Each structure stands twice: as structure tokens, then as C-alpha cells.
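Novice: Straight from Swiss-Prot, here's the annotation block:
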type    : residues                                                    : note
MUTAGEN : Asp33 to Ser                                                : Loss of activity
MUTAGEN : Glu35 to Ser                                                : Reduces activity by 85%
MUTAGEN : Arg37 to Glu                                                : Loss of activity
BINDING : Arg37, Glu38, Asp42, Arg150, Gly151, Gly152, His153, Thr154 : D-ribulose 5-phosphate binding site
MUTAGEN : Glu38 to Ser                                                : Loss of activity
BINDING : Glu38                                                       : Mg(2+) 1 binding site
BINDING : Glu38, His153                                               : Mg(2+) 2 binding site
MUTAGEN : Cys67 to Ser                                                : Reduces activity by 80%
MUTAGEN : Ser110 to Ala                                               : Reduces activity by 85%
MUTAGEN : Asp113 to Ser                                               : Reduces activity by 88%
MUTAGEN : Thr117 to Ala                                               : Reduces activity by 75%
MUTAGEN : Glu155 to Ser                                               : Reduces activity by 83%
Amino acid sequence: MNQTLLSSFGTPFERVENALAALREGRGVMVLDDEDRENEGDMIFPAETMTVEQMALTIRHGSGIVCLCITEDRRKQLDLPMMVENNTSAYGTGFTVTIEAAEGVTTGVSAADRITTVRAAIADGAKPSDLNRPGHVFPLRAQAGGVLTRGGHTEATIDLMTLAGFKPAGVLCELTNDDGTMARAPECIEFANKHNMALVTIEDLVAYRQAHERKAS
């Protein structure tokens, strides 16, 4: 990732710390991956605190595929089958079947309905019957080990939520341009600045976690 482009957001470690602070303050974070991977920016929010307004922003400026990143334990708790048995997608993204809250929603499409679905899925005592399938929220199962195992937005979301002190569950959506093309780093940076979001790269998060785990050992 071009560090000159990112310099206004601080050093790699500062970017991670600023992202954690933003999440704790109820703000969103823009997460970029490498140019040689998806080369995309995802808006992420804590599943516990994301507001209807933030969901509306995400739907308006994102791909429309609003994803809920969860752990394997949560997937099992909710009895969510993986979307396919044989995942042949380029990066092995861990989609499960889609979901809708069983109660408290209308069509499930609105920002408010999607927030209701997210909250139902992450509730402490959530059970399979709390969700209908299919729906308009796309759960993503993160790999154990986070970004140190798989350098994806799903794992980055779970790692950031955990480091920020939230449940390991977060909402993500890819940022798109007004013409429908995918937003790249310059557009993601502009969007983050405009909407008071922190910005961090998956590479930053990998280095941060490796450094902290070396200290711990």
C-alpha cells in the first residue's frame, strides 16, 4: 500500500490505535487491503453499536451487500450452514446462508430492519429460531487466528472489534463510487475524511498484532 497516500492518517501503529479509538467512540473505520489482493476499502462498524444512520450510510455508499462478520462459535450457535460446501471464490470468503430477524422487521431491506437483524444475531442468548433464512444480511465466518491466518476484511473486522473491547462481531460493506465501480485507495481516503472515519490497512493490523504478540511472549 502506498504509504504516502496514507500518511495523513499517521504511522501504521497510529492508524490501528486511531481505528480502535474511533470504534470505541461509535465511529466507523475504513479498512483497506493490498493493491494486489481485492484492492478495496470496506466500511466497518461494531455490530453492538452501529446506528440506523450508519447503516443507511453504508447502504447508500456501499455495494449493497451488508455483511455481518462472526466467529465460528457464533455460526454454530446460530446453526448457520455455509452458503456452499465447496467454496471456489477467489479469496475463500466465508459466506453463510443469509439471514433476517424473525421478529421486529417488515421486508428486512431497510436500514432499521438490517440493524434489527444484526442485533438479533449477536445477542448473548441468540438461538437459531431468532433468525429466518434467507434474508438481507450476509454473515461472514472469520477464520480462527484473524489476520495472522487470513488477511481478509472479515478477519480484520473481528480483530479490530476484539482489540477495541467489543464482541467479536462487526458489520462491513465495500465502498463503491457513484458510478458503481469499486472505490480504490484515493476514493476511500476521501470518503473516510469526509465522514470522520478512521482508516487502517490490513497490513497495519498484521504488523500491530505481530508486535503485540511478540511482546506478550
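Here the Cβ of each residue, glycine as well, is placed from N, Cα and C on the backbone.
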Novice: Say we define neighbours as other CB atoms within 10 Å of the CB. Which of the recorded positions Asp33, Asp42 has the fewest?
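Specialist: Among the recorded positions Asp33, Asp42, the lowest count of other Cβ atoms within 10 Å belongs to Asp33.
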Novice: Among the binding-site residues listed here (Asp42, Gly151, Gly152, His153, Thr154), which has the Cα closest to the Cα of Ser110 (mutagenesis position)?
Specialist: Asp42
Novice: Between C-alpha atoms, which of these mutagenesis positions comes nearest to Gly151 (D-ribulose 5-phosphate binding site): Asp33, Cys67, Asp113, Thr117?
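Specialist: Of the mutagenesis positions Asp33, Cys67, Asp113, Thr117, Asp33 has its Cα closest to that of Gly151 (D-ribulose 5-phosphate binding site).
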Novice: When the Cα-Cα distance from Gly152 (D-ribulose 5-phosphate binding site) is computed for each of the mutagenesis positions Asp33, Cys67, Thr117, which gives the smallest value?
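Specialist: For Gly152 (D-ribulose 5-phosphate binding site), the closest Cα among Asp33, Cys67, Thr117 is found at Asp33.
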Novice: Write down the Cα-Cα distance for Cys67 (mutagenesis position) and Thr117 (mutagenesis position), rounded and given in Å.
Specialist: 11
Novice: Name the residues of the same chain, 6+ apart in sequence, whose Cβ is under 8 Å from the Cβ of Thr154 (D-ribulose 5-phosphate binding site)?
Specialist: Cys67, Cys69, Thr93, Gly94, Leu140, Arg141, Ala142, Gln143, Leu172
Novice: Any idea what DSSP makes of Asp113 (mutagenesis position), helix, strand or coil?
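Specialist: The three-state answer is helix.
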Novice: Here the mutagenesis positions are Asp113, Glu155; which one has the lowest number of other Cβ atoms no more than 10 Å from its Cβ?
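Specialist: Selected from the mutagenesis positions Asp113, Glu155 on minimum Cβ neighbours within 10 Å: Asp113.
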Novice: If you count other C-beta atoms within 10 angstroms, which of the binding-site residues Arg150, His153 is the most crowded?
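Specialist: Max Cβ neighbours within 10 Å, all protein chains included: His153.
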Novice: So for Gly151 (D-ribulose 5-phosphate binding site), how many other CB atoms are inside 10 Å of its CB?
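Specialist: Gly151 (D-ribulose 5-phosphate binding site): 19 neighbouring Cβ atoms within 10 Å.
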Novice: Within 10 angstroms of the C-beta of Ser110 (mutagenesis position), what count of other C-beta atoms is obtained when all protein chains are considered?
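Specialist: Around the Cβ of Ser110 (mutagenesis position), 16 other Cβ atoms lie within 10 Å.
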